[in-house]
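According to Swiss-Prot, the features are:
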MUTAGEN   Tyr7 to Phe  Abolishes the recruitment and activation of the tyrosine kinase Syk
DOMAIN    118-230  domain 'C-type lectin'
Amino acid sequence: MHAEEIYTSLQWDIPTSEASQKCQSPSKCSGAWCVVTMISCVVCMGLLATSIFLGIKFFQVSSLVLEQQERLIQQDTALVNLTQWQRKYTLEYCQALLQRSLHSGSDCSPCPHNWIQNGKSCYYVFERWEMWNISKKSCLKEGASLFQIDSKEEMEFISSIGKLKGGNKYWVGVFQDGISGSWFWEDGSSPLSDLLPAERQRSAGQICGYLKDSTLISDKCDSWKYFICEKKAFGSCI
C-alpha cells in the first residue's frame, strides 16, 4: 500500500514530454513576435521619416513656385504700365504734330528759326569764339555739322550774308590729315581742288580751315574763331 502511494506520487511529479512542449512553445512564439514587431517599427519609422522629408521638399518647392508667380505678376504689371505709357505718349505726340500742322498751315519753314536757307541747306552763323573741335560739337548739338563748301557759288552766298562781318574768321568743316597731309570734310569727302585753303599754315599740330572775306585759309585747330553750322532743309517745305 505504501509502495503504491510512492509510485503514484512519482508519476504525478514527473512532467510528460507533451506538457514540456506546451510550456516551451509560448517562449518561442514570444521571441518571433518581438522580431516581427521590431521590423514593423523600423519600417514605420522609415516611412515616417520619408513622409517628413517629402513634406519639407514639397513645402520648399511650393514656396519657390509662389515666389516665381509673384515675380511674373510684377513683371506683367510693369509691362502693362509701360505699354500704356507708350500708347499715351505716342497719342500725345501725334496730337501735338496734328495741332502743329493745323496751326502752321502754309507757314511751313524749311529751316529752324533764325537759320538761313539756301537751296536744300540751312546755315547758322555763331559769333562766339571756339576752337575747331568745340565748334564741331556745338554744331552737332544743333543737329548740324560745320559748314561744308561744295561749290564756289555756295561760298559766295555765305560770304554775302550780312552777319559775316568783314575781317572775322569762321571755322568750316575742312581739316588736314596729319599723316598724309590730305584735306577732308567732316563726312570724309575731299574738297574740290579750287576750294582748298589758299593760305596754308605749317604747324606740328592739327590744321583746320576757316573762311575769311570769301577766302578759305588754314590755321591750327586749337585757335579760337567764330564758326558756321549747316544742316539739311526740311524736304516737305522746300
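Using the three backbone atoms N, Cα and C, a Cβ is placed for every residue, glycine included.
Substituted residues are absent from this model; it holds the original ones throughout.
Confidence over the domain 'C-type lectin' (118-230), given as mean pLDDT on the 0 to 100 scale, stands at 88. Each residue in the domain 'C-type lectin' (118-230) gets a DSSP state, and the totals come to 22 helix, 42 strand, 49 coil.
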